[in-house]
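Have a look at the structure below before the remarks.
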Amino acid sequence: MRLNKMINNPLLTVKNLNKFFNEQQVLHDISFSLQRGEILFLLGSSGCGKTTLLRAIAGFEQPSNGEIWLKERLIFGENFNLPTQQRHLGYVVQEGVLFPHLNVYRNIAYGLGNGKGKNSEEKTRIEQIMQLTGIFELADRFPHQLSGGQQQRVALARALAPNPELILLDEPFSALDEHLRQQIRQEMLQALRQSGASAIFVTHDRDESLRYADKIAIIQQGKILQIDTPRTLYWSPNHLETAKFMGESIVLPANLLDENTAQCQLGNIPIKNKSISQNQGRILLRPEQFSLFKTSENPTALFNGQIKQIEFKGKITSIQIEINGYAIWIENVISPDLSIGDNLPVYLHRKGLFYS
């Protein structure tokens, strides 16, 4: 995250936002803030409320109650709902939605309000945005002459044209094939960073959010479970459900021996939680915490294991090891000379997380 983001006044503030469709509540007391230049990913499964939240910020959906502030300006509150066109936000959806009768240049010019882009100031701005998004050579093409990735870049350029401080993107890469998705995603994120705009992405792709977000908001059933940096959500989540959602995990019943140690089927595991209410619960570990090699002078714990399966995958070898009757998979980049049935030490790196 860039240093210029760390300022006192957030760009966007959402306070106690609720939304009902008839009698069904789809947003539950949503509150968060977004700093200038920050990129936030709303992460959750289909139907969790993330798109509804994005549309509420844009003004396409009217919340039932709560407040939305853009800088120090109220854009939604009690008896007040600022129209979408007056919020000065950019919005990009899954498949770009370009005007088929306008070429790329005119589509971007439409983002400036008149669809012409004829005066020198507008021309300069459009050319800057086309350079930024890597579509300068496509200026005279029409949407049907563009690939899916090119259409998404044009849609982003159109959203950036009026120089909004906040861009909202609703799963903009989901309609692209995997190879193209990786390329376009990286290019669009780079363009957003260079523009200085803040952005909120809706996604169900965990790896995408871990890789590109400054912060991630985990949304389940219309509620934000936790909002934090990708590293914090992965290694120090507040809730077990968040931990499991953020990546592959090993979860075992456990008992506290003291405030720093829990006992589970694997053995005694050092833990790092400091606020624990009960002595019985579950411990969470990530598979990558286990290694057949001593990668630090003081590993967190040491176990005796036996190899049960070996799967060679080229540069990676997956090894299933049983520790005290519990089997875990370890991936090794370096493939040592090992055989099924071998007994060997297994090292644990980093502490576990205990949830009561």
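Even glycines carry a Cβ here, placed using N, Cα and C.
None of the noted substitutions appears here; every position holds its original residue.
Going by Swiss-Prot, these are the annotated features:
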- Gly44, Ser45, Ser46, Gly47, Cys48, Gly49, Lys50, Thr51: ATP binding site (BINDING)
- 12-246: domain 'ABC transporter' (DOMAIN)
- Ser45 to Ala: In strain: NTHi TN106 (VARIANT)
- Val97 to Ile: In strain: NTHi TN106 (VARIANT)
- Ser209 to Ala: In strain: NTHi TN106 (VARIANT)
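Put simply, Gly47 (ATP binding site) is 22 Å from Val97 (variant position) when counted between their Cα atoms.
Here the Cα atom of Gly44 (ATP binding site) is found 10 Å from that of Ser209 (variant position).
Within the model, the domain 'ABC transporter' (12-246) carries an average pLDDT of 92. The sparsest Cβ neighbourhood within 10 Å, among the listed recorded positions (Ser45, Ser46, Thr51), is found at Ser46. In three-state terms derived from DSSP, Thr51 (ATP binding site) belongs to a helical segment. Counted over every protein chain shown, other Cβ atoms within 10 Å are most numerous around Gly44 among the binding-site residues Gly44, Gly47, Gly49. In this structure the alpha carbons, written CA, of Lys50 (ATP binding site) and Ser209 (variant position) are 14 Å apart.
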